[in-house]
Amino acid sequence: MTDPAPPPTALAAAKARMRELAASYGAGLPGRDTHSLMHGLDGITLTFMPMGQRDGAYDPEHHVILINSQVRPERQRFTLAHEISHALLLGDDDLLSDLHDEYEGDRLEQVIETLCNVGAAALLMPAELIDDLLTRFGPTGRALAELARRADVSATSALYALAERTAPPVIYAVCALSRQEDEGEGGGAKELTVRASSASAGVKYSLSAGTPVPDDHPAALALDTRLPLAQDSYVPFRSGRRMPAYVDAFPERQRVLVSFALPAGRSEPDADKPEAPGDQS
């Protein structure tokens with residue numbers, strides 16, 4: 001018989017502590033550019049080099065952070081913040097002790113990686129910045145676009161951070177055109193699909209990656225016209241079910257950033273829920 005899984009509060013407490021570490025570290029930085037991010041790590045050097053499929057690594061024995069020089073700048077930036085979070089975590093004996101008490105093996109490694117993502121998000125996207133954008137723009141596609149731009153991170157990274165700070169029941173999504181598989185010559189036609197999705201606390205489902213967005217949906221119309229669009233519409237679940245929502249779609253280059261504000265009382269799934277909890281990428 002295996003031991004019961006640790007209660008969710010253990011991970012929640014660890015995430016809260018990781019955010020505190022990142023916020024404290026970030027408060028002492030002169031800026032958020034690449035070299036300023038390293039300012040608080042005495043004796044640790046930063047090296048960019050080709051790393052194949054790896055984004056980066058932190059080597060505490062040799063006091064060096066390695067970043068893949070062949071990936072996009074915004075990915076390098078998030079990876080750097082992730083590796084800095086590894087250094088911060090290793091410097092907190094109490095947090096390390098708590099983690100080893102609660103987890104072991106592969107699960108311990110998974111939790112550590114999760115915490116370093118939490119730390120990276122808190123470092124690059126401080127709560128004050130997110131709250132300011134939510135105050136100015138509300139929980140909208142525009143807020144998501146502004147967060148990604150001002151924090152200089154990918155829209156996918158931004159949507160998870162924005163969802164965590166959003167109080168009302170809202171689903172966020174990054175959508176882009178993708179070519180559908182087709183056995184005919186020239187391949188299939190392009191279709192707007194969900195690339196990533198996350199929801200605010202209390203919303204037990206989100207949109208699966210690859211979910212198609214109908215051509216007449218506000219998100220598709222916004223991308224087609226290159227104009228922001230906000231109106232009453234629906235969440236287009238892959239199952240075909242449509243949940244009423246106020247849709248705010250903000251087109252940006254070849255993608256559209258979308259928020260789905262759910263009606264009050266619809267944040268909990270019912271017996272005919274459209275998507276499995278956590279079904280996202």
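Keep in mind that glycine also has a Cβ here, set from the backbone N, Cα and C atoms.
Just so you know, the substitutions we noted aren't modelled in this structure.
Following the DSSP three-state reduction, the secondary structure of His35 (mutagenesis position) is helix. Where Swiss-Prot documents His35 to Ala as a mutagenesis experiment, the accompanying text is: No change in radiotolerance; when associated with A-48.
Long-range neighbours of Phe48 (mutagenesis position) (same chain, six or more residues apart, CB within less than 8 Å of its CB): Leu66, Ile67, Asn68, Ser69, Gln76. Here the residue is the original one, while Swiss-Prot reports the published mutagenesis Phe48 to Ala with the comment No change in radiotolerance; when associated with A-35.
Residues or ranges marked as Zn(2+) binding site by Swiss-Prot: His82, His86, Glu113. Long-range neighbours of His86 (mutagenesis position) (same chain, six or more residues apart, CB within less than 8 Å of its CB): Tyr58, Pro60, Ile112, Cys116.
Where Swiss-Prot documents Glu83 to Gln as a mutagenesis experiment, the accompanying text is: Radiosensitive. Lack of protease activity. Look at Glu83 (mutagenesis position): DSSP puts it in a helix.
According to Swiss-Prot, the feature active site maps to Glu83, an assignment based on a curator's inference. Proximity of Glu83 (mutagenesis position) to non-local residues of its own chain (separation of 6 or more, Cβ distance below 8 Å) is seen for Gly56, Ala57, Tyr58, Ile65, Leu66, Ile67, Cys116, given in sequence order.
Looking at Swiss-Prot, the entry for mutagenesis of His86 to Ser says: Radiosensitive.
For the mutagenesis experiment Tyr160 to Ala, the note given by Swiss-Prot reads: Decrease in radiotolerance. In this structure, Tyr160 (mutagenesis position) is part of a helix by DSSP.
For the published mutagenesis Cys175 to Ala, Swiss-Prot gives the following note: No change in radiotolerance. DSSP classifies Cys175 (mutagenesis position) as strand under the three-state reduction.
Annotation of the published mutagenesis His217 to Leu in Swiss-Prot: Strong decrease in radiotolerance; the original residue is retained in the structure shown. Mapped onto three states, the DSSP output places His217 (mutagenesis position) in coil. All protein chains considered, the CB of His217 (mutagenesis position) has 23 other CB atoms within 10 Å.
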Quiz item: Closest to His217 (mutagenesis position): which of the recorded positions His35, His82, Glu113, Cys175, going by Cα position?
Solution: Cys175
Exercise. Pop the Cα-Cα gap between Cys175 (mutagenesis position) and His35 (mutagenesis position) into the table, whole Å please.
Key: 32
Quiz item: Taking the Cβ of Cys175 (mutagenesis position) as the centre, how many other Cβ atoms fall within a 10 Å radius?
Solution: 29
Self-check item: Spatial separation of Tyr160 (mutagenesis position) from Cys175 (mutagenesis position) - C-alpha basis, Å
Solution: 14
